[in-house]
Amino acid sequence: MLGWCEAIARNPHRIPNTTRTPETSGDVADASQTSTLNEKSPGRSASRSSNISKASSPTTGTAPRSQSRLSVCPSTQDICRICHCEGDEESPLITPCRCTGTLRFVHQSCLHQWIKSSDTRCCELCKYDFIMETKLKPLRKWEKLQMTTSERRKIFCSVTFHVIAVTCVVWSLYVLIDRTAEEIKQGNDNGVLEWPFWTKLVVVAIGFTGGLVFMYVQCKVYVQLWRRLKAYNRVIFVQNCPDTANKLEKNFPCNVNTEIKDAVVVPVPQTGSNTLPTAEGAPPEVIPV
């Protein structure tokens, strides 16, 4: 017996299988099974971790959709077609032309500025002539016409050239007419007019005609500038188009009626009295004293 114990102490790995308890063997088997499962399923753990990370961050995929929906949803309020702003009490929206939809509304001030800059009195889309009340400002309150530097330079050069050209034409005509008159007097004395007289007469006629054409073209440009200046310094009040105003008045009561029909009346119970209503024709209750 003592020899067997000494052998076990010297070499414990050579213990027979019969001496081991079933509990220890079962624990070892469970540990081996768990280790093999962990080794065989690394992909499952990775997929589970990825699914958990996706579930923990749900806003990453839905945030752009909500933003796109907000940007796509149209506004139901009426806006100005020039500045794309809503109307208020100080600057209400008007319907000056026959355009429909979102293009029919415009601010009075925006339309006034557009008419002043474009110098037109009709809508550029439906070609409807605006119903306007115009009034010029006093000369003291007139403002300068808004022009670029190139336009101002062109106007200054054209005016200077026009003045010089008119002076030259007038002077040349005066000299030619004076010389022609002297030659006519000499021809009357001699009785014969020489060919230089007819040449000067043709030159005078051509110069006079060219001067008239040049003055007509330049005066036309000046008239256009004058009209622009007058249009810029006038007060304009545009009225609503009667056709669109009547349509809006017809649609307004229809909308009100539909809103009234859609409304639901909810009865509110009376909480002040806890007594129940008595039946009609029932005798009054007699309370004994």
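Backbone N, Cα and C define each Cβ position, glycine as well.
Every residue here is the original one, so none of the noted swaps is modelled.
Going by Swiss-Prot, these are the annotated features:
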BINDING   CYS80, CYS83, HIS107, CYS110  Zn(2+) 1 binding site
BINDING   CYS97, CYS99, CYS123, CYS126  Zn(2+) 2 binding site
MUTAGEN   TRP114 to Ala  Loss of ubiquitin ligase activity and loss of down-regulation of CD86 cell surface expression
MUTAGEN   LEU225 to Ser  Partial loss of down-regulation of CD86 cell surface expression. Almost complete loss of down-regulation of CD86 cell surface expression; when associated with F-232
MUTAGEN   TYR232 to Phe  Almost complete loss of down-regulation of CD86 cell surface expression; when associated with S-225
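Cβ neighbour count for TRP114 (mutagenesis position): 14 (other Cβ atoms within 10 Å of its Cβ, all protein chains included). Within its own chain, CYS126 (Zn(2+) 2 binding site) has CYS97, ARG98, CYS99 as residues 6 or more apart in sequence whose C-beta sits under 8 angstroms from its own.
Between the listed recorded positions, namely CYS80, CYS97, CYS110, CYS123, LEU225, the fewest other CB atoms within 10 angstroms of a CB are found at LEU225.
Long-range Cβ proximity for HIS107 (Zn(2+) 1 binding site), meaning a same-chain Cβ under 8 A and a gap of 6 or more residues, is found for CYS80, ILE82, CYS83, CYS85, GLY87, SER91, PRO92, LEU93, ILE94. Taking the mean position of the Cβ atoms of CYS97, CYS99, CYS123, CYS126 as the Zn(2+) 2 site, the remaining same-chain residues with a Cβ inside 8 Å of that point are PRO96, ARG98, LEU103, ARG104, GLU124, LEU125, LYS127, TYR128, CYS241. In this structure, the binding-site residues under consideration are CYS83, CYS99, and the one with the smallest number of other Cβ atoms within 10 Å of its Cβ is CYS83. CYS123 (Zn(2+) 2 binding site) is 13 Å away from CYS110 (Zn(2+) 1 binding site) when you measure Cα to Cα.
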